[in-house]
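To keep things clear, I will list the structure first and then write my remarks on it.
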Amino acid sequence: MNRQELITEALKARDMAYAPYSKFQVGAALLTKDGKVYRGCNIENAAYSMCNCAERTALFKAVSEGDTEFQMLAVAADTPGPVSPCGACRQVISELCTKDVIVVLTNLQGQIKEMTVEELLPGAFSSEDLHDERKL
């Protein structure tokens, strides 16, 4: 699957978004190394802190099905420029994807920004930070 096909899947996922409060629909499509695609959309809740973003929905679906090796993630929304993942999504992406996974950000006008996970969140907090030997 190429980049444009994955973007099309992200746009399809966006159509499934449950965003009755913000009306801000986001879709994501995650391509595994073996060619499977997991789509995710944002799902809102009246208690905003309970909302889940499209990127995390796609990643959690994949991991819950046993897929943990990814090659590309596409995210699409109706924004002036390519959509920018929130900080929580950036952290989850950096935790569940290797640094070289390609992240494709786009909008409904077809503007595209492509980067690696490492470029998306440089200096990410990781499991290595939790296991660092510290003197108290």
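Heads up, the Cβ atoms here are built off N, Cα and C, so glycines get one too.
Since the structure is predicted, the reported quantities are computational estimates derived from the model, not experimental observations.
Noted in Swiss-Prot for the protein shown:
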type	residues	note
DOMAIN	1-128	domain 'CMP/dCMP-type deaminase'
BINDING	N42, I43, E44	substrate binding site
MUTAGEN	C53 to H	Loss of activity. Reduces activity 500-fold, without effect on zinc binding; when associated with Q-56
BINDING	C53, C86, C89	Zn(2+) binding site
ACT_SITE	E55	active site, proton donor
MUTAGEN	R56 to A	No effect on zinc binding. Strongly reduces Vmax
MUTAGEN	R56 to D	Loss of activity. Reduces zinc binding by 80%
MUTAGEN	R56 to Q	No effect on zinc binding. Strongly reduces Vmax. Reduces activity 500-fold; when associated with H-53
Integer mean pLDDT for the domain 'CMP/dCMP-type deaminase' (1-128): 97
I43 (substrate binding site) in three-state DSSP notation: strand
For C89 (Zn(2+) binding site), the number of other Cβ atoms found within 10 Å of its own Cβ: 24
Listed in sequence order, residues not in C53, C86, C89 with Cβ within 8 Å of the centre of the Zn(2+) site Cβ atoms: A54, E55, R56, P85, G87, A88, R90, V92
DSSP three-state assignment (helix, strand or coil) for C86 (Zn(2+) binding site): coil
Cα within 10 Å of C89 (Zn(2+) binding site) - qualifying recorded positions among N42, I43, E44, E55, R56: E55, R56
Beyond the site residues N42, I43, E44: chain residues whose C-beta lies within 8 Å of the centroid, for substrate: A17, Y18, A19, V26, C41, N45, C51, N52, C53, A54
